[in-house]
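K.L.:
The structure is given below, and queries will be raised subsequently.
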Amino acid sequence: MALLSQAGGSYTVVPSGVCSKAGTKAVVSGGVRNLDVLRMKEAFGSSYSRSLSTKSMLLHSVKRSKRGHQLIVAASPPTEEAVVATEPLTREDLIAYLASGCKTKDKYRIGTEHEKFGFEVNTLRPMKYDQIAELLNGIAERFEWEKVMEGDKIIGLKQGKQSISLEPGGQFELSGAPLETLHQTCAEVNSHLYQVKAVAEEMGIGFLGIGFQPKWRREDIPIMPKGRYDIMRNYMPKVGTLGLDMMLRTCTVQVNLDFSSEADMIRKFRAGLALQPIATALFANSPFTEGKPNGFLSMRSHIWTDTDKDRTGMLPFVFDDSFGFEQYVDYALDVPMYFAYRKNKYIDCTGMTFRQFLAGKLPCLPGELPSYNDWENHLTTIFPEVRLKRYLEMRGADGGPWRRLCALPAFWVGLLYDDDSLQAILDLTADWTPAEREMLRNKVPVTGLKTPFRDGLLKHVAEDVLKLAKDGLERRGYKEAGFLNAVDEVVRTGVTPAEKLLEMYNGEWGQSVDPVFEELLY
């Protein structure tokens, strides 16, 4: 879901020309003005972590006290004053902010995030908040994580550059540290699952790796005590029919990857969007709703098609010749806001735009101007299939068992971090039309790899793509290609994980979804 995703680390203006294409060099190299924090990048490094980000590190702006391993912050995000510009922000500053994500290739990292459903083993019911609080406290005390509080409620944990956070329906999320290899990424996932299981088992709690809540109704799901979610819950039904399901009943796995320049960002963005439906098919794992088959292989993916058209989708403008950081900023400026954060409170700004905010004409905060923190927060409320912040997020996959949590980043690292594979993907998809990309996005949640495409099936494209991913990993030289074994059989047979679940449901499970809680238990 990535509702909380916040860019980590601080940011800096890149030297002229490092992250630019013709026509934007001046903007990129000179966009951010009068920001003392820009020198802090070396001090803090870079992180993909979602919970506290830069803001929690800038001590002048966060009132906090430490007692043992408890980190008290006013709320999440901790403060609206974290990054203070001495002059009003301009559109050029916002462009430069995105451009500041450019890194040299030796600094490329892999940031993996995944969500899972906690449930009572005896009843299969979703975890309640008091159980989640007990679990978070237990993990903090046993494994030395810092607690993140909103008021007097524990809402997450932090340890180094990793964080654990709660999605609106109590989905438990690990936002991993930015790591160099997939071996490190998979070890991090396994360590996290071990820690969670060690505490949860004693409480009679299990965790389920699936893309959509298979058994319980929306009204059975507990709501987490986080201020921003109240605003979103009130707004969602106004803009789509499935937004509340997205918030409360979905789980995803995603990977965050770096780019070296604006041109490199564009190439990776286009490749990621074109192939996102293939990732959706390979990891499709949400065929049940309220105890029965729902007609989809990825209900989670389908839900995004009727959540909020203003902030979701396949972003056809990314394929325009004119696309770059500037065009993404213009898109984001006109995506309606959810909230601003002032004086430890969330202010409802739904339906208003950041463009109005930039002009000091936000009806919910008349005369006020935005900070970088406001911009960071706004970028996290945009939910396309690939999202740009100071890195790119691949957002098309369902949550699943641990092997697939390692396979998803492996798939994208092999394709996007290897120049030959990336070029091959761009060549392969160069003549795909916007209508074809949209068709795949809409049909794959129903028909998976059996979706007809041109003269064959999507399965045949996936075979070529998986080979490119493996080749890309081999060329990296870290012996990482084995992480793709979890999706080998899916591509070879054309049978998605969801179709295997449906086969068991109609066979040995006797048309009950209850066995899925054991089948996909972490």
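These residue numbers are counts, starting from 1, taken along the chain as shown.
Glycine is no exception: its Cβ is also placed from the backbone N, Cα and C atoms.
None of the noted substitutions appears here; every position holds its original residue.
Dumping what Swiss-Prot says about this protein:
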VARIANT   Ala22 to Thr  In strain: cv. Landsberg erecta and cv. Sha
VARIANT   Tyr48 to Asn  In strain: cv. Landsberg erecta
MUTAGEN   Cys364 to Ser  2-fold decreased activity
MUTAGEN   Cys406 to Ser  20-fold decreased activity. Abrogates the response to changes in redox environment
K.L.:
Where among the mutagenesis positions Cys364, Cys406 do you find the Cβ with the fewest other Cβ atoms within 10 Å?
P.N.:
Cys364
K.L.:
Do you know offhand how many angstrom separate Cys406 (mutagenesis position) and Cys364 (mutagenesis position) by C-alpha?
P.N.:
43
K.L.:
In three-state terms from DSSP, label Cys406 (mutagenesis position) for me.
P.N.:
helix
